[in-house]
Amino acid sequence: MFVLLVAYALLHIAGCQTTNGLNTSYSVCNGCVGYSENVFAVESGGYIPSDFAFNNWFLLTNTSSVVDGVVRSFQPLLLNCLWSVSGLRFTTGFVYFNGTGRGDCKGFSSDVLSDVIRYNLNFEENLRRGTILFKTSYGVVVFYCTNNTLVSGDAHIPFGTVLGNFYCFVNTTIGNETTSAFVGALPKTVREFVISRTGHFYINGYRYFTLGNVEAVNFNVTTAETTDFCTVALASYADVLVNVSQTSIANIIYCNSVINRLRCDQLSFDVPDGFYSTSPIQSVELPVSIVSLPVYHKHTFIVLYVDFKPQSGGGKCFNCYPAGVNITLANFNETKGPLCVDTSHFTTKYVAVYANVGRWSASINTGNCPFSFGKVNNFVKFGSVCFSLKDIPGGCAMPIVANWAYSKYYTIGSLYVSWSDGDGITGVPQPVEGVSSFMNVTLDKCTKYNIYDVSGVGVIRVSNDTFLNGITYTSTSGNLLGFKDVTKGTIYSITPCNPPDQLVVYQQAVVGAMLSENFTSYGFSNVVELPKFFYASNGTYNCTDAVLTYSSFGVCADGSIIAVQPRNVSYDSVSAIVTANLSIPSNWTTSVQVEYLQITSTPIVVDCSTYVCNGNVRCVELLKQYTSACKTIEDALRNSARLESADVSEMLTFDKKAFTLANVSSFGDYNLSSVIPSLPTSGSRVAGRSAIEDILFSKLVTSGLGTVDADYKKCTKGLSIADLACAQYYNGIMVLPGVADAERMAMYTGSLIGGIALGGLTSAVSIPFSLAIQARLNYVALQTDVLQENQKILAASFNKAMTNIVDAFTGVNDAITQTSQALQTVATALNKIQDVVNQQGNSLNHLTSQLRQNFQAISSSIQAIYDRLDTIQADQQVDRLITGRLAALNVFVSHTLTKYTEVRASRQLAQQKVNECVKSQSKRYGFCGNGTHIFSIVNAAPEGLVFLHTVLLPTQYKDVEAWSGLCVDGTNGYVLRQPNLALYKEGNYYRITSRIMFEPRIPTMADFVQIENCNVTFVNISRSELQTIVPEYIDVNKTLQELSYKLPNYTVPDLVVEQYNQTILNLTSEISTLENKSAELNYTVQKLQTLIDNINSTLVDLKWLNRVETYIKWPWWVWLCISVVLIFVVSMLLLCCCSTGCCGFFSCFASSIRGCCESTKLPYYDVEKIHIQ
């Protein structure tokens, strides 16, 4: 829908009377029909209240009308004054757009020049009559209608419901001459007239005709009733979002605030919670920055004079082709040919010589030239350029057009131009001469620039960079990034004026903004710097719960931004971590296979308006005509990114409790060393004694021979007198343990003294002493012998083992080298995976490179187009750029959405592999690596996960002939119970083996399940009936045959290989290298196994000396002291217990003695009866 870029003044009229532009009489009609619904007080700033019903207010359009929907448009809805009038007969007189002639304004009022006068008619259904007069600079124009096809009919305007057909005309009076022009048929019901200051006339929202500039309007109703009233409003144009219902305005939103601008951009009255792209409001009028190279200037003026005279006199058609035309090009000589510019600079100038032509005017249009006559002065460059009033072969024509009241147009001549591309001649706005360079730069502000003939819009800043070569610096997409002042050598950078921001919307309010610069125009007070952007809000940054999440951060209800951690999940029970040794058969090999799965991609949000228009205001206005094109593109990217973020957040979780328990070194705050059992020695006895025994006894640790000490202790049972009787024999030699306690020493000392005391009579008493001494010496001697033998064995075995160890470690070194090379190959493969992951960046580069394409426009720079062409012709060229760039954006969005779909499928596959490969052992062959799965480890990788699958790969196969079961005597059937078992025959014997690993064994009855019989029953059906049993079955041949009948005739397109643009991941060479390295590693492993066997053959079988712990009891006097102390303590306790209190032993005894001495009678007690009721 074409949007007219004008502002309007609204005039709703009911009953009033004015004289000379002033209302002379009117009254407020509170009883008028619909008064309360149509009259309101204008809010501050000229805004219409949100609860206004907009009865009989229509959306203005130059073409077709919108029936239902939401439209963003410039409409006359910013009111400068509003008043209501009523009466039997009213005439407004002339009401001017500057406010002259207006009544008492209701609510807000302003004296600014309004753009529209609008009449809203609140009459009853009966017909009213009136006229409308327009005052223009060339005379008075009357708009009227008649039910006669002839102009001479009854001239008036019927208001209300019209019966019959009425035809409308415009009478124009210039001087003494009056002419009429037919403008159209009047609608059956008239509810609104709108007249703009530029002469556009609307009825019920539709433009009927154009007059040219209008100064004032006089609205006259001659047959009004007392119940009729009107409202008069003066209004200006405003950017609004309009909800249209049945061609009438239902409600509006002014696009004047941050949230309202966002609503207008989204074409929605309610914006869902989320993140949205936007750009700060930019001023329409921008300063101009110009930089040129030092050149020698010579200047020429190209001046075009246009003069004409309309037809005049009696019987002449004053609005027909002019009677006389005189067009002159200064310094042009028709005999010498075209006027060519032979200087370095020139300036074009259009001079209108005509005068007193009334509503006539003339102008020079662009025609089929790629530039306008006046716009070549905006530093447009040529190699050569020539002008002529005669046709130039190979040139273009600029028509000179005269128009009457902008309604009738006549071509009165043409200016012909011939040019060639180059930079030798430049059009300039002002003449310059001599050697000079021009530099007028506005720094640190948004500016329109022309730098070394490159036009655009941006912010120019002084840069610290230093480049020796070049004077302009561009990106791969052709955008100007910076330039050098050739006279001073200073480098300047150029950045976009308004980098797009991301606004955070929650509950219909903007609570935060993500900015590319540390500057906010959204009214936020707190700005924090984050690694990749600035974030502005009014939040307190002390919240913990995010209401919106995006990627790895979230936003709270007050606008505070926080980091979003993975979801913390907790389970009631945690499985213990169990490890076990796996036995691998010799005909299998172990392989670790690497697999990469992408689970996420970097979210991309493209600001459509910035990408297409790069901040050009006029381009942004044209872009709005594409309605929801940008909204669709941005919504697709934004919603896909949010869905991606939600899926990743749902996938990545952690259990803090499980993470803690997985660390075996800590189990919370508990020290588990007290519950760890001691290691047992022989039998069920435990090595070590209790803590009390360690306190009461002194412990001595020695080394013993074999089981001598254990057998000795078992024999003596702790009795010292059994020491010699329990002597042990080691290799036929009697031995006793080398440690003797004090009791044994006392016993043998007494034996020795007794043998010496009486000489020969008691010498036999010392025999036990001598035997014990000799046995203990034998114990020591044998220990020394065992140590010497062990030393010889160790010396021989160590020398033999060293050679094998050196060879083994040499092999290990070779294996590590080959493993390193294999891992290098894996790294190469991962680099190629990274290239696939980086294709998103390639897509962005391709998207930005499309900005260099002009899409059949004269330039890829929007500002350059507007500098060279008139507005209408420039709009046509920019429209091509908009269409092309939107198409490029759509291709990019399609590619991005396809990538999102692929990543989502990959993420789901990664989730399955984590559950099946990492958390458990997969039974699916080839799912967790190409082999039989053992276990898998997962590691994080850029934008994905890397799985290291440990699998078994078979190296040898056993071919067998398997059966599904057995049939005994033709009656009894048996089938295998487990589906992973196979029954086969080997020679004359039947065996069962696992299908996973060849482990033949003799079958048992537990392996079989008996079935009813040996019969195998089949159901005989036709092919057409198969799909009734198996719905998923598809007859491929039949389907292809049916498709072949339906295919139309076609021609195979000629697609060359260069048109196939798809990333191919070629890992063939790397896989072959990995296979070769794997074979070399397998050979090295076998060699290492041989060396390990050699090392095992050198194991030393030593005669171990046992570690013996002997507890030595304390001497007798220690026990005596302990007994004395215990007796004393017990005596004192008994004394205290028996001698204190009335019930003590001695007190009871004394009372008994006294009773015997005094009397044997018990004391008498009186008994008194007590009756209890």
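Each Cβ is built from the backbone N, Cα and C atoms, and glycine gets one as well.
Here is what Swiss-Prot records for this protein:
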VARIANT   Asn98 to Ser  In strain: Isolate LRI 281
VARIANT   Asn120 to Ile  In strain: Isolate LRI 281
VARIANT   Thr210 to Ser  In strain: Isolate A162
VARIANT   Cys230 to Phe  In strain: Isolate RW Stock, Isolate P11A, Isolate P11B, Isolate P100E and Isolate ATCC VR-74
VARIANT   Asp270 to Tyr  In strain: Isolate P100E
VARIANT   Ile577 to Thr  In strain: Isolate P11A
VARIANT   Val578 to Gly  In strain: Isolate P11B
VARIANT   Leu700 to Ile  In strain: Isolate RW Stock, Isolate P11A, Isolate P11B and Isolate P100E
VARIANT   His846 to Tyr  In strain: Isolate P11A and Isolate P11B
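Counting every protein chain shown, the Cβ of Asn98 (variant position) has 17 other Cβ atoms within 10 Å. A separation of roughly 20 Å, to the nearest angstrom, links the Cα atoms of Asn120 (variant position) and Thr210 (variant position). Nearest Cα neighbour of Thr210 (variant position) among the listed variant positions (Asn98, Cys230, Asp270): Asn98. For the variant positions given as Asn120, Thr210, the lowest number of other CB atoms within 10 Å of the residue's CB is seen at Thr210. Of all Cβ atoms in the shown protein chains, 7 besides its own fall within 10 Å of the Cβ of Asp270 (variant position). If you draw a 10 Å sphere around the CB of Cys230 (variant position), it holds 30 other CB atoms from the protein chains shown.
Cα-Cα distance from Cys230 (variant position) to Asp270 (variant position): 33 Å (rounded to the nearest whole number). Rounded to a whole value, the Cα-Cα separation of Asn98 (variant position) and Asp270 (variant position) is 37 Å. For the recorded site, Asp270 (variant position), the DSSP three-state label reads coil.
DSSP assigns Thr210 (variant position) to a strand in the three-state reduction.
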